[in-house]
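Asks: Here's a structure for you.
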Amino acid sequence: MARNPFRMFPGDLPYYMGTISFTSVVPVDPSQRNPTTSLREMVTTGLIFNPNLTGEQLREYSFSPLVSMGRKAIFADYEGPQRIIHVTIRGRSAEPKTPSEALIMMEKAVRGAFAVPDWVAREYSDPLPHGITHVGDLGFPIGSVHALKMALDTLKIHVPRGVGVPGYEGLCGTTTIKAPRQYRLLTTGVFTKKDLKRTLPEPFFSRFFNQTPEVCAIKTGKNPFSTEIWCMTLGGDSPAPERNEPRNPHSLQDWARLGVMETCLRMSRRGLGSRHHPYHSL
């Protein structure tokens, strides 16, 4: 699996801009068990050769995609099974940007993330966003009308308010969640702080989490036993240590926040409604 783009590595641009996420489908190829590597390379190629970005902008900004597989899906108008794919792209910049500047740049990057053939664009009933149609392998391959509709319906751009601060390395953890017996087919593999805000009471949320909506968990895998594996992330309060220096231990409050996020994530994936709030009594 590709490296986690929610962690900082040496050489990464320091300032975090936001994330682009969408869900689509690709045909199931029996000879290729894990297509995430090739799909990630296609998305990266489409972002690099995006006609809306100049060479100077490509040096000033970086976009790191993460591709994970979902469950299989069968459509009535298509022969053969297909695989649901979740794509998340994280953007960074060399200089601090305002939220409006970051949003404009993320919208430009979206136009290079898809590879839509002409016949799919012609058969699609609704108008396409400007500049999103590209012919060839430059971007995520859209091979059918329902794949394009799914990608556009689930397309989200997350730009936090505090994009002018360095993206310090935060606390990461994984959790395994049993999939519910019945749930909607088109489910995005992203869990945001907006979802936390809907689950937690306002005083509790304000005391433990920032108000900026950003991605805090993403589904990274699904095993044959109908369970999902999610990677949860929390922004760090202090910069990451330099090389060969000891790491600063995370506080007990950070570990408590990670546990709260895991509980809310489990509730969301099991389909519990707004009446189930285990933290309202605190």
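Yeah, the Cβs are placed from backbone N, Cα and C, and that goes for glycine too.
Take a look at what Swiss-Prot says about it:
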- LEU252 to Ala: Strong loss of binding to the elongin BC complex (MUTAGEN)
- TRP255 to Ala: Strong loss of binding to the elongin BC complex (MUTAGEN)
- LEU258 to Ala: Complete loss of binding to the elongin BC complex, CUL2 and CUL5 proteins. Complete loss of inhibition of sumoylation and antiapoptotic function; when associated with A-265 (MUTAGEN)
- LEU258 to Gly: Loss of antiapoptotic function; when associated with G-265 (MUTAGEN)
- LEU258 to Pro: Loss of antiapoptotic function; when associated with P-265 (MUTAGEN)
- LEU265 to Gly: Loss of antiapoptotic function; when associated with G-258 (MUTAGEN)
- LEU265 to Ala: Complete loss of binding to the elongin BC complex, CUL2 and CUL5 proteins. Complete loss of inhibition of sumoylation and antiapoptotic function; when associated with A-258 (MUTAGEN)
- LEU265 to Pro: Loss of antiapoptotic function; when associated with P-258 (MUTAGEN)
Asks: How many whole Å apart are the CA atoms of LEU252 (mutagenesis position) and LEU258 (mutagenesis position)?
Replies: 10
Asks: Please report how many Å separate the Cα atom of LEU265 (mutagenesis position) from that of TRP255 (mutagenesis position), as a whole number.
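Replies: The Cα atom of LEU265 (mutagenesis position) is 15 Å away from the Cα atom of TRP255 (mutagenesis position).
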Asks: Look at each of the mutagenesis positions, LEU252, LEU265, and point out the one with the fewest other Cβ atoms around it within 10 Å.
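Replies: Relative to the other mutagenesis positions in LEU252, LEU265, LEU252 has the fewest Cβ atoms within 10 Å.
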Asks: Have a look at the mutagenesis positions (TRP255, LEU258) and report the one with the fewest Cβ neighbours inside 10 Å.
Replies: TRP255
Asks: Work out the three-state DSSP category of LEU258 (mutagenesis position).
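Replies: Note: LEU258 (mutagenesis position) is helical by DSSP.
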